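The structure under discussion appears below in the form of structure tokens.
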Amino acid sequence: MQMSYAIRCAFYQLLLAALMLVAMLQLLYLSLLSGLHGQEEQEQYFEFFPPSPRSVDQVKSQLRTALASGGVLDASGDYRVYRGLLKTTMDPNDVILATHASVDNLLHLSGLLERWEGPLSVSVFAATKEEAQLATVLAYALSSHCPEMRARVAMHLVCPSRYEAAVPDPREPGEFALLRSCQEVFDKLARVAQPGINYALGTNTSYPNNLLRNLAREEANYALVIDVDMVPSEGLWRGLREMLDQSNHWDGTALVVPAFEIRRSRRMPMNKNELVQLYQVGEVRPFYYGLCTPCHAPTNYSRWVNLPEESLLRPAYVVPWRDPWEPFYVAGGKVPTFDERFRQYGFNRISQACELHVAGFNFEVLNEGFLVHKGFKEALKFHPQKEAENQRNKILYRQFKQELKARYPNSPHRC
């Protein structure tokens with residue numbers, strides 16, 4: 001009897017041990033399965049935001065190379081230029097969107113990346129030593145977390161010559177090292193940025209817009225130079241590439257992209273049909289309509305909005321240049337550079353458009369593509385020194401036009 005009881009106890013102990021072993025194996029299996037699922041999720045995440053030491057090291061190496069020399073001084077000696085803070089492989093025969101921005105306005109890059117499918121080149125101006133530090137950190141964070149930035153964007157930095165930019169510590173400023181996605185970087189930038197009134201830098205340094213424009217477009221055979229707070233129509237890059245593939249004889253021609261501004265409460269139009277509907281009810285108007293109507297009037301907006309709808313981008317009509325037209329355009333070949341003596345507000349773009357005219361360029365308005373600025377441009381939104389700067393640059397513009405006569409002595413055109 002006692003033997004039978006002992007056998008039964010041993011049997012139950014063995015059964016209990018077996019059940020416990022099975023339970024442990026099941027827990028181990030579930031743990032491994034969960035770990036595998038988590039690994040798959042991580043792999044999917046890292047496919048979009050590669051965190052490998054190699055990719056981070058490449059970014060560091062690129063920034064270190066660009067910053068190591070201490071930059072080069074511009075022709076005036078007032079600014080320090082760092083080329084290739086970020087680099088990307090660009091086909092010299094592609095159409096590059098070239099733009100410029102203060103550090104605060106870099107947040108507009110997000111919208112440009114969505115609308116412009118081709119390569120971008122942006123020149124960033126840092127007015128202070130702190131902004132120069134922030135610019136290098138932003139370059140590090142954006143290139144680390146934004147695949148589109150790594151693939152399509154070249155970035156250059158300009159700061160006053162008395163400052164030098166340093167290799168960034170990604171932990172400073174603003175804890176950008178804690179971010180894990182491209183959207184988080186742009187969201188963080190929107191929170192730390194302090195957008196102000198146009199050209200109001202709060203320092204004794206002038207915003208070198210033409211230096212920045214030249215820097216952004218200097219490696220491009222074909223470039224559309226715009227302000228960073230403008231947005232191109234959907235498919236504009238594809239349309240321009242198709243035009244370029246069909247005919248690369250753009251030398252001597254400026255393909256004008258009509259520019260508009262939209263009421264800030266309105267959604268940005270994607271295509272011409274949406275834009276025209278808003279234009280007809282006054283929610284969209286010609287660019288600079290409230291500040292300088294003649295500056296864009298030769299585009300002939302009434303003619304443009306009434307063109308028949310077409311699927312292909314093409315030049316629609318030729319417009320003779322007249323002062324003070326300053327269109328946004330795409331051109332190839334030897335395009336005159338922007339005169340870097342013009343800084344801050346006034347005559348910085350018209351001076352280059354004037355030289356295009358004297359050099360013999362033709363101006364042809366595209367039928368479908370366009371640019372839109374978010375918000376109506378109003379005089380009260382500019383800094384108090386605007387008029388003084390405008391008068392100073394007006395005097396320089398008169399001198400510039402006299403210089404063009406000597407530069408193009410055989411040209412029949414004058415501004």
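Backbone N, Cα and C atoms are what each Cβ position is placed from, and that goes for glycine too.
Nothing has been swapped: the model has the original residues at all the noted spots.
Per Swiss-Prot, Mn(2+) binding site is recorded for ASP227, ASP229, and the stated evidence type is similarity to another entry. Listed in sequence order, the residues of the same chain lying 6 or more apart from ASP229 (Mn(2+) binding site) and placing their CB within less than 8 Å of its CB are ASN105, HIS108, HIS373, LYS374.
For the published mutagenesis MET155 to Thr, Swiss-Prot gives the following note: Mild muscular dystrophy phenotype of variable penetrance due to defects in axon guidance. Mislocalization to the endoplasmic reticulum. Its Cβ taken as reference, MET155 (mutagenesis position) is surrounded by 29 other Cβ atoms within 10 Å in the chains shown.
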TODO: Using Cβ-Cβ distances, find the residues under 8 Å from ASP227 (Mn(2+) binding site) that belong to the same chain and are at least 6 apart in sequence, listing them in sequence order.
DONE: THR99, HIS100, HIS373
- [ ] Determine, from DSSP, whether ASP227 (Mn(2+) binding site) sits in helix, strand or coil.
- [x] coil
